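Chemist: Below are the structure tokens for one structure; questions will follow.
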Amino acid sequence: MKLAMIGFGQAGGKVVDKFVEYDRERNAGIVRAAVAVNSAKADLLGLKNIPKDQRVLIGQSRVKGHGVGADNELGAEIAEEDIDEVQGAIDSIPVHEVDAFLVVSGLGGGTGSGGAPVLAKHLKRIYTEPVYGLGILPGSDEGGIYTLNAARSFQTFVREVDNLLVFDNDAWRKTGESVQGGYDEINEEIVNRFGVLFGAGEVQDGQEVAESVVDSSEIINTLAGGGVSTVGYASEGVEPRKNNGGGLLSRLTGGDEPDDNLDTAHTTNRITSLVRKAALGRLTLPCEIEGAERALLVLAGPPEHLNRKGIERGRKWIEEQTGSMEVRGGDYPIPGAEKVAGVILLSGVTNVPRIKELQQVAIEAQDNIEEIRQESDSNLETLINDDEDELESLF
């Protein structure tokens, strides 16, 4: 699937920057174009892989390149005012070669959480291609203002995109890690999961063709109903075969020698085990998978370690667990890979306790901020006025 990726804000820019690096290293053919948008000049300068002419600084007249200070209402205003500058960078994207737009943003900050929904609305008005969002939720320990920003941005972002893929920082934090190390690892996790998902079906010249191809239309159809999506991932190390002579026919027939039957059974069992682990393990947004409207399963790895029987069994298991009859599946052969990975996209999930918890904390933070503001006005009056009101101000 060929994507035009737009990173909005600091977190969004870093994730898209990482996607460009991933795409280049693996020759995956996912990122057709990449743009970074920010109101903080320093954040744009910190990017390594996005071309400099595709980095857009907005809000210079309002915030002088210093960011919006976690004020996402200001972030939304700036994005609306400077949308033409962003469009200028998007104009250089060969849209006829793109399957969809992906707007990536952290939902807890100011620029991204305010500006990403504005950009998504703008793109949907102009282009016929689907516009997806990738929203990153802040950790619950990051503070009330970031939780409030995330709850408000999430609500708006879901309405403005064709589908919102969500990654929850809370589910991926590790104790004792540095701030920088923690975010780098989280960005790595995001890119690995979505890289396998979007990379399936993008075959370059000379590459192995999948037995059951997952092309961009299958991903688009899985995301078509809108709402919120989550992604599961599991992998297992394997020994790649020295001579990759098996190819498509051997995978269809179960091997080129009769004694390959044991290997076929082992391969099938590994695939079904990976599917279960991906669906029931750590999802990008933890939720109950029962009730998901649609699902897509992609198995990636050396071609000799993939087979149709395992994928069919995995697909059937997902149907049983979700109750959905709209479960697509396929493989993504990567000759010479040292692991087999299973990726599951669950679209239209609704039983998400983390979102309800986020909203509850946000409401408390909103009430608390208003209360403190009122108290602050009263306390300031008490401080500056004398008790008997005998002093007169200068003017």
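Here the Cβ of each residue, glycine as well, is placed from N, Cα and C on the backbone.
As listed in Swiss-Prot for this protein:
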type: BINDING; residues: GLN10, ALA11, GLY12, GLY13, LYS14, GLY110, THR111, GLY112, GLU142, ASN169, ASN187; note: GTP binding site
type: MUTAGEN; residues: GLU218 to Ala; note: Reduces motility. Does not form rods. No division defect
Chemist: Give me the count of other Cβ atoms within 10 A of the Cβ belonging to GLY12 (GTP binding site).
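Modeler: Counting Cβ neighbours of GLY12 (GTP binding site) within 10 Å gives 32.
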Chemist: Given a 10 Å Cβ-Cβ cut-off, pick out the one of the binding-site residues GLN10, THR111 that has the most other Cβ atoms nearby.
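Modeler: Top count of Cβ atoms within 10 Å goes to THR111.
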Chemist: May I ask for the distance between THR111 (GTP binding site) and GLU218 (mutagenesis position), taken between their Cα atoms and rounded to an integer number of Å?
Modeler: 32
Chemist: Tell me, how many other CB atoms lie within 10 A of the CB of LYS14 (GTP binding site), whichever protein chain they belong to?
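Modeler: Within a 10 Å radius of the Cβ of LYS14 (GTP binding site) lie 25 other Cβ atoms.
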Chemist: Within a 10 Å radius around the Cβ, which one of these recorded positions has the most neighbouring Cβ atoms: GLU142, GLU218?
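Modeler: Of the recorded positions GLU142, GLU218, the highest Cβ count within 10 Å belongs to GLU218.
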Chemist: Greatest CA-CA distance (Å) over the residues GLN10, ALA11, GLY12, GLY13, LYS14, GLY110, THR111, GLY112, GLU142, ASN169, ASN187 that the record ties to GTP?
Modeler: 20
Chemist: Please report how many Å separate the Cα atom of GLY12 (GTP binding site) from that of GLU218 (mutagenesis position), as a whole number.
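Modeler: Here the two Cα atoms are 25 Å apart.
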Chemist: Let's check the environment of ASN187 (GTP binding site): how many other CB atoms sit within 10 Å of its CB?
Modeler: 21
